[in-house]
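Asks: If you look up Swiss-Prot, you'll see 9-315 marked as domain 'Protein kinase'. Annotation comment: Swiss-Prot describes Leu15, Gly16, Gln17, Gly18, Ala19, Thr20, Ala21, Ser22, Val23, Lys38 as ATP binding site. Under the heading of mutagenesis, Swiss-Prot lists Lys30 to Ala and annotates it as follows: Loss of ubiquitination and decreased kinase activity. No effect on homodimerization. Record note (Swiss-Prot), mutagenesis Lys30 to Arg: Loss of ubiquitination and decreased kinase activity. Decreases interaction with IKBKB, IKBKG and MYD88. No effect on homodimerization. The unchanged residue is displayed. Here the residue is the original one, but Swiss-Prot notes a mutagenesis experiment at this spot, Lys38 to Ala: Loss of kinase activity and loss of nuclear import. The active site, proton acceptor annotation in Swiss-Prot covers Asp135, and the record cites sequence analysis as its basis. For Glu168 to Ala, Swiss-Prot lists a mutagenesis experiment annotated as follows: Slight decrease of kinase activity. Looking at Swiss-Prot, you'll find the mutagenesis Ser172 to Ala noted as follows: Loss of autophosphorylation and of kinase activity. Ser172 to Glu appears in Swiss-Prot as a published mutagenesis result, with the remark: Decrease in kinase activity. According to Swiss-Prot, the mutagenesis experiment Lys231 to Arg carries the annotation: Loss of sumoylation and loss of targeting to nuclear bodies. Under mutagenesis, Swiss-Prot gives Lys401 to Arg with this note: Loss of ubiquitination and decreased kinase activity. Decreases interaction with IKBKB, IKBKG and MYD88. No effect on homodimerization. According to Swiss-Prot, the mutagenesis experiment Lys401 to Ala carries the annotation: Loss of ubiquitination and decreased kinase activity. No effect on homodimerization. A mutagenesis experiment is reported in Swiss-Prot for this position, Lys416 to Ala, and the note states: No effect on ubiquitination. Mutagenesis annotation in Swiss-Prot: Lys416 to Arg, described as No effect on ubiquitination; the structure shown retains the original residue.
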Amino acid sequence: MQSTANYLWHTDDLLGQGATASVYKARNKKSGELVAVKVFNTTSYLRPREVQVREFEVLRKLNHQNIVKLFAVEETGGSRQKVLVMEYCSSGSLLSVLESPENAFGLPEDEFLVVLRCVVAGMNHLRENGIVHRDIKPGNIMRLVGEEGQSIYKLTDFGAARELDDDEKFVSVYGTEEYLHPDMYERAVLRKPQQKAFGVTVDLWSIGVTLYHAATGSLPFIPFGGPRRNKEIMYRITTEKPAGAIAGAQRRENGPLEWSYTLPITCQLSLGLQSQLVPILANILEVEQAKCWGFDQFFAETSDILQRVVVHVFSLSQAVLHHIYIHAHNTIAIFQEAVHKQTSVAPRHQEYLFEGHLCVLEPSVSAQHIAHTTASSPLTLFSTAIPKGLAFRDPALDVPKFVPKVDLQADYNTAKGVLGAGYQALRLARALLDGQELMFRGLHWVMEVLQATCRRTLEVARTSLLYLSSSLGTERFSSVAGTPEIQELKAAAELRSRLRTLAEVLSRCSQNITETQESLSSLNRELVKSRDQVHEDRSIQQIQCCLDKMNFIYKQFKKSRMRPGLGYNEEQIHKLDKVNFSHLAKRLLQVFQEECVQKYQASLVTHGKRMRVVHETRNHLRLVGCSVAACNTEAQGVQESLSKLLEELSHQLLQDRAKGAQASPPPIAPYPSPTRKDLLLHMQELCEGMKLLASDLLDNNRIIERLNRVPAPPDV
């Protein structure tokens, strides 16, 4: 045990160790509160006095939630070594998070954004206080879990930090070589003499490498054999990097340098976030200081990302989930353009559903009016795009092979790589199942909308047909129309014949809609059956079971690698563990390929066929709806003409009757008196009936107009 006046710790509770100090987990003697103590060794006292006290002075100036707090500076009892008492971060460092096999291909998007927010806030506080850190790397970013379960990242280890204004330079070299600015790397690692001075932007390069590492799980610049074994090529990669490139690698010995301008496909970040992040990385991983961004622009651009909101959009036709990053104050038009950029679906062709309901977005309205979405509850984009599906790299391509002999360190590294690929397979399997669920749900919603359209259009058609049938079936009209001597009645008979034709068209439309309803119901039953099969899928559980067993063996390898060697029996167990581990990995990848990928690809093909049927059905319903509307419009016109004709005929008969009553002696009537009287009565009743029918047809037309206001998709 060691102690100071107020704190004590056991030397076994080592948290980290460097060239000049060791960090231990300690406790407050009075309260029992856990803290971290940094105990400086004898080597640290060989440094100049100014350098020794610099870390204390820097930490005393800082007070921010994203920087590890300094509680006290004390001394050990016997040797009187200086001790920094600091905030204890119980969840390790960002490096330990990235070293976990679950994060072998980088952090999930939400966690990466937390890292970005914390690092930017912490660096901004340093800059406000005129301090350059000079050793930014994942190992110097500590993690703490907050009360609500969220991660909080804090900058630590200010042993290399010093006060420096924007226009000042320094010449001393600090830092960890993989994260060093190329100019500092040349001097510190390659030991090449140079007269260059360094400014505050050296931290930007280190931040760029750190962010790339957090996003992908690997370093951006990798020479053949690794950065520590091939230092000259490492320097070449960083200094010869073309503008816009964010990574470089040498795949084989003496091979060419290959450049990357995008993040790898294995990265967990969405394309929406990648499109915002890549330009930042390209401009801070810039060796020429004249071209490299300054802190002001870096803070402005990263703050722009962090201030954006995410709208989750599932392109139903493409079967792809998109993350659209926009500002809350942006208009819907800007949102639609962002969707267009990722999906290639033009704004005028974008239709949205949310939780089963049509979601009409007005371009001029603020994006704040968009419903809150999540990855499992996104806006569903309906368009005529061709299915693409989730793009991914087969995890089997990233599975390393065990060496035949027993090599504890090599076996551990291999197991770690295989386990990382296994976790990637698990993530992809979940994404494939989630994608199928979103396909089924979106298709079900679209078919529900089409069924509702069928019901409304059918109601309009049947109502119009009922009115027409009622009018055409009246005996009074038949008796009146049977009087051929009156020319107007011949015209009325022709109009009546046209109404009969329209009634036949409406009848066919009604039958057509009924058949469409049956077709949609059949497709929906098929969809429910497919959805149930996906819900019964147990591939995720099988993969997880393999991973749990592999994890147990991996932990055994992790313990063994620290030992100098194994006894005979232990070595035999180790060999069996390697065999079992390989079998489990093979089984895991087999389940992924046969139960996940193949079923997903088959589902994608079926989805494409169903989408074509849905688009054809929708276009067909539009045509039927137009036919019903046209019939209603024409029937309304015919009814109005018929009503006007009968009204004129009724008026003429009234005039003839009045003239006949005044004449003496009464002339011989062209028609028998009873017929004239009945005819007049029938005309008046028919006029009223025609007016009512025309009014009903007008109401139907208004209903159809409202139906047609729903935006229509482009023609297939």
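Each Cβ is built from the backbone N, Cα and C atoms, and glycine gets one as well.
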Asks: Starting from the ATP site formed by Leu15, Gly16, Gln17, Gly18, Ala19, Thr20, Ala21, Ser22, Val23, Lys38, give every other residue of that chain whose CB sits within 8 Å of the mean position of their CB atoms, in sequence order.
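Replies: Not counting the recorded site residues, we get Val39.
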Asks: What's the most sparsely packed of the mutagenesis positions Lys38, Lys231, Lys401, counting other C-beta atoms within 10 A?
Replies: Lys401
Asks: Using only C-alpha positions, which one of Lys30, Lys231, Lys401 is spatially nearest Gln17 (ATP binding site)? These are the mutagenesis positions in the record.
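Replies: Nearest candidate: Lys231.
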Asks: On the 0 to 100 scale, where does the mean pLDDT of the domain 'Protein kinase' (9-315) fall?
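Replies: Its mean pLDDT is 86.
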Asks: Given the binding-site residues Gln17, Ala21, which one's Cβ is surrounded by the fewest other Cβ atoms within 10 Å?
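Replies: If we count Cβ atoms within 10 Å for the binding-site residues Gln17, Ala21, the smallest count is at Gln17.
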Asks: Could you tell me which of these mutagenesis positions, Lys30, Lys416, has the greatest number of Cβ atoms within 10 Å of its own Cβ?
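Replies: Comparing the mutagenesis positions Lys30, Lys416, the most crowded Cβ belongs to Lys416.
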Asks: Spatially speaking, which of the recorded positions Lys30, Lys38, Asp135, Lys401, Lys416 is closest to Ala21 (ATP binding site)? Use C-alpha to C-alpha, please.
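Replies: Considering only the listed recorded positions, the nearest one is Lys38.
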Asks: If you measure Lys38 (mutagenesis position) to Val23 (ATP binding site) at Cα, how many Å is it?
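Replies: Given the Cα positions, Lys38 (mutagenesis position) is 4 Å from Val23 (ATP binding site).
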Asks: Between the Cα atoms of Lys416 (mutagenesis position) and Lys401 (mutagenesis position), find the distance and write it as a whole number of Å.
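Replies: Pair distance, Cα basis, whole Å: 11 Å.
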Asks: Using a 10 Å radius around its CB, how many other CB atoms surround Leu15 (ATP binding site)?
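Replies: I get 18 for this one.
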Asks: Compared by Cα position, which of the recorded positions Lys30, Asp135, Lys231, Lys401 is the closest one to Leu15 (ATP binding site)?
Replies: Asp135
Asks: Residues with Cβ closer than 8 Å to the Cβ of Ala19 (ATP binding site), same chain and 6+ apart in sequence?
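Replies: Long-range Cβ contacts: Thr43.
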Asks: Nearest of the recorded positions to Val23 (ATP binding site) by CA-CA distance, picking from Lys30, Asp135, Lys231, Lys401?
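Replies: Closest by Cα distance to Val23 (ATP binding site) among the recorded positions Lys30, Asp135, Lys231, Lys401: Asp135.
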Asks: Looking at the recorded positions listed here (Lys30, Asp135, Lys401), whose Cα lies nearest to that of Lys231 (mutagenesis position)?
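Replies: Result for Lys231 (mutagenesis position): the nearest of the recorded positions is Asp135.
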Asks: Roughly how many angstrom lie between the C-alpha atoms of Asp135 (active site, proton acceptor) and Lys401 (mutagenesis position)?
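Replies: It is 35 Å, counting Cα to Cα.
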